[in-house]
Amino acid sequence: MGRIFEYFVVCGLGPEMRTVDGDLGFHGMQTFYLPALLDQFPPTDQSPYPAPPPQLPTCVLPAGVEFHSSGFVSSDPASFPRSYPIVLTEGDGSKIFVSCIAFRDRVCEDIIEAYRLPPNTYADKCICLVSHAPNFRVLRNSLEEIFVLCFSSEGSCKPLWDIIAYMVSNVPLPTPGKDRVLFAVENCLLSVEAPPEDSLPQADISLQPLVQCLDVDNLIKLFTSVLVERRILIRSNKYSLLTLVSESICHLIYPFRWLQVYIPLLFFSGVDYIDAPTPYMMGLHSDVDTSNLAMDGVVVVDLDINQITTSEEIPQIPEPEFSTLRNDILKLLHPNVVAIDQLKGFGNSVEQCPKSLSKPWGEDHDLQLRVIFLKCFASILGGYRNFIENKVFSTDAFLKRRSRSTNQPPEPMLVQFLGSFAFLDYLERRLSSDEKSTNLLEKLQDAVGRGQDAMSILPKSSMEPEIITIAEPEVEESATRYTYDRFPASVRSEEQEEKRKQILAAASGALESNGRHPPSSPPGKNTKEDNFSSMERAAERERMVLDIQVKLQGLWLRLLKLGSDEDPLSSFEYGTILALIESDAEGIGGSGFIECIREHLYSGWHGQLSEEQFIAVKELLKMAVGRAASRSDLSTVRDALEVSAEMFKKDANNVSDYVQRHLISIPIWEELRFWEGYFEYLMEQPANESVNYATLVTARLIIVASHMAGLGLPDTEAWNMIETIAEKQKLGYKLLIKLRGFLSHVQQLRVGYWGASSFKQQAISAGLPSPRPKDVSVSDETQQPSEASGRSWVQSMFSRDTASRANSFSRVRKWVSDNASSDITAAAQKKIQTNVRVLKGHGGAVTALHSVTRREVCDLVGDREDAGFFISGSTDCLVKIWDPSLRGSELRATLKGHTGTVRAISSDRGKIVSGSDDLSVIVWDKQTTQLLEELKGHDSQVSCVKMLSGERVLTAAHDGTVKMWDVRTDMCVATVGRCSSAILSLEYDDSTGILAAAGRDTVANIWDIRSGKQMHKLKGHTKWIRSIRMVEDTLITGSDDWTARVWSVSRGSCDAVLACHAGPVQSVEYSPFDKGIITGSADGLLRFWENDEGGIKCVKNITLHSSSILSINAGENWLGIGAADNSMSLFHRPSNAGTKVSGWQLYRVPQRTAAVVRCVASDLERKRICSGGRNGVLRLWDATINI
């Protein structure tokens, strides 16, 4: 049987001090420091439960640890102990419930001595009970009894840790609806039980704080924001309120679940996560300043002043459910006011105001409030079961039926809710067999249909629970009482004690070193060193350096010779090397240690380490590199980089894991200045005189790229730095392409085996976080500082798969990587748009999408209703017309006629033309949707179609031909162009008669169809040409050879080669206003190019998307992007941006779901982007909000 208490944990000030900003050591009494895990019962290796999460210390003391001159003072409320719950969410979405008591406790004497603190100094400490069971009350009551017992003047009859151990080890989880467990903490009797499984889920909290902090309208507004999955930030000056309100609202949305990021109490230094674009519910203390954050689109709920603010309107719950919900809540909260005009004891007034409502708030009120919200869901989703066929819910049909019954158009709130992850998750659970028997929503719908009371669906308690008593251990009678002046530490092992001494000795030594070598000597005081000549001082320093290096050499060799039963991390050798590196202000220890490794490698050592040695060496190198980087000692950093690439261990699959891969958290690798210095160092090394300069530069840059990949630097950031260095060396585009290919190749090899690096975790420390003083099997070799653990945990929540969502927060933290300086600031990062509609109708993958523009239908005054339509084609052989102006009923018509996959679509004022794998081109009447003509003549699948003026159609196919058709006669007028292979892309200028086509033969062909002659064959690409764009005399082509090329149409010459993508260039666009070029590749990268001193230069890189760029559409002020990972983005160029292509600024991005997209089309006039997925679903994003 499981236990209700999994761990008892103590967090506070550890022997290694770090500020919340990551600075090592003591930095004053007014500074906040990172909390550490001090004690834990039971040890992880003795527990059946997973270890407490590493972010626990950061989360239970969210502000950090502060020093105080006194402990509890009755006249100072700020010194009072605080009791509050927190909830942590793991990567799989499961919750960990923690009860905390934070208080001021005396700092240990050895820490005071090591850091020279004032005597009787106090610091923040927190004791916690950790459980996966949501029993908030028993967790809090038990913890408070422990705390009172510790500081009681009467003391306890047993040592405090014995009481804790017995309680944690012996109190079982009660059987739901059957048991009540009784146990005692000293002389206090406590109990715990759980509701039946067929009842509402256990909510061991009171909902009263929620209804006390928010009035009815704000409560409903918060409830609605949760249902439509907005970004929600809850503020309060009390930790408890943040957790209680968050948990309460999660219970009120039953039977649905909040599947987005959930952090009821965010640690203070994580405030920057509020700007994340992913939906979240987070709580933040009111003292934390958010004025420098964009906060655009965030729903801010201020519990202290009963206020909700947001820059984006929250849709209202539809009627009549909104009025019913509001009245029911008012009736519960204010029964006397609601029923003041009713005659008591007459008619139904007694039923309307139950007697229990006149009592103080209790569990009955909690239950009734939850049922009120369940009734709201039952009404809104009335009859939803009738629209589930073959395990698929028909949203459109349900909305149409509801619109007919309410005589209202589809409500925006309901449309958004039915497309939410919460609703989709509920449907999946509902369709599983284990969910149907306990589905209270459907039980309530059935009960209401029979005219029964809503409370009748809840199980009746027919019997008293069985009492299970946990007997106290027998204690020999003794007059001894255990009293404490501070919360006691558990007993440390010899190994833990030794680790603690090493950390404190290193800290003390660093202070002494700083004391012996002050920045400047006091005036008038001559030291011994002042009497040395410069030569004597140099000789003395040289002797000191030599002495340290000799000691390090011996320590290093002894560290490698430790026996298999000896732990290097707890050895004297490791501790001494660490102290020499950490306490040496001049860097002699760090550089000397790296030199020892280098000499050992030169002597013939192969660099292979055991698992334990690998951990020790890795952490020592981290410390050495971090210290060297802080001193700008780039030569030591360079040497460490090189030796780390030589030392390795073998993993379980006999694959080498190099030390270098584990140094990624050090910030120096992000700095261009380091890599430029390293490249210059490599260029200074001896080289074969017969090698030309370009080849030498390329070889040296390959070495740089190898180290970048070995570290795990993100591909885009690594390439930006390599490209910058290469451009300064004037490398040609062919060598640039080779370099790009090499970097991508080694990156793919690394990611293929090790996975993507968590590069964006905050690098708080450059070295090993020293072992915890009482590290009861909780410290392992990968332990991070608690702040880094906290940030890593938050990032893992943003990046985890949540109901098919795959959204990497690392891309949120840095949307744009610009090789100059990014102009997309936090303020310019516009809000995530939630207005995304899901359009269903196709039975196969969507393979073609077309946007009907005003120019296409000659809409000069805005009276054409078809301007703004989207037209889609699919593998189901159907063409569908969608009207975005009809919310909930977007499907306008379905065109049937093709027998193969639809590959291309175009239209004009009156007609639609589509091309298919069935070798045919069909022309449809746009108004009547009737099939007008079927044009046959191609010998292979049709890949491109284009409507022209004068009832003409231009088509291209995989047979290599381009044909002109006259729709009126159903005849092919002429084959206007021929290529040697399949045509994949087509452009035509109707005003000049110039036609351009390209495809698999790697040649771009240009014809003048009016003269019937071919003008040019543009050769240069080495692989398929995927996309072309022609504007006036400029032709742009994008190819699978990773380049785009710019050509002159009149001269037939290549004006520029646009290289540096890491994959096929699948989309190209010309921005006519600024005469810039935009390219998108399979690497997910957008590159903006503009003319610069007679050439074309890349001026901006955008890393917002993580998969192939499928569509780029540039207008005068708007730019729409769509990618294969179902992500979209809209850019805006302000009128004052000038004529530079770099003036494009990210306007907003929509929420993204995990789906593979085949095609994208955008309507910039209405700021809409539509994507077609492999699952047959279209996602229509409407970003129409005034600027």
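Backbone N, Cα and C atoms are what each Cβ position is placed from, and that goes for glycine too.
Annotated domain 'uDENN' per Swiss-Prot: 19-179, in sequence order.
For Ser131 to Phe, Swiss-Prot lists a mutagenesis experiment annotated as follows: In scd1-1; temperature sensitive mutant with normal growth at the permissive temperature of 16 degrees Celsius and growth defects and sterility due to defective cytokinesis in guard cells and leaf epidermal cells at 22 degrees Celsius. Residue environment of Ser131 (mutagenesis position) contains 23 other Cβ atoms, counted within 10 Å of its Cβ in all protein chains. In the three-state DSSP assignment, the secondary structure recorded for Ser131 (mutagenesis position) is strand.
Along the domain 'cDENN' (199-330), the predicted structure has mean pLDDT 91. Look at Swiss-Prot and you will find 199-330 tagged as domain 'cDENN', backed by sequence analysis.
Swiss-Prot lists 332-437 with the feature domain 'dDENN', giving sequence analysis as the kind of evidence.
Counting residue by residue with DSSP, the domain 'cDENN' (199-330) contains 50 helix, 21 strand, 61 coil.
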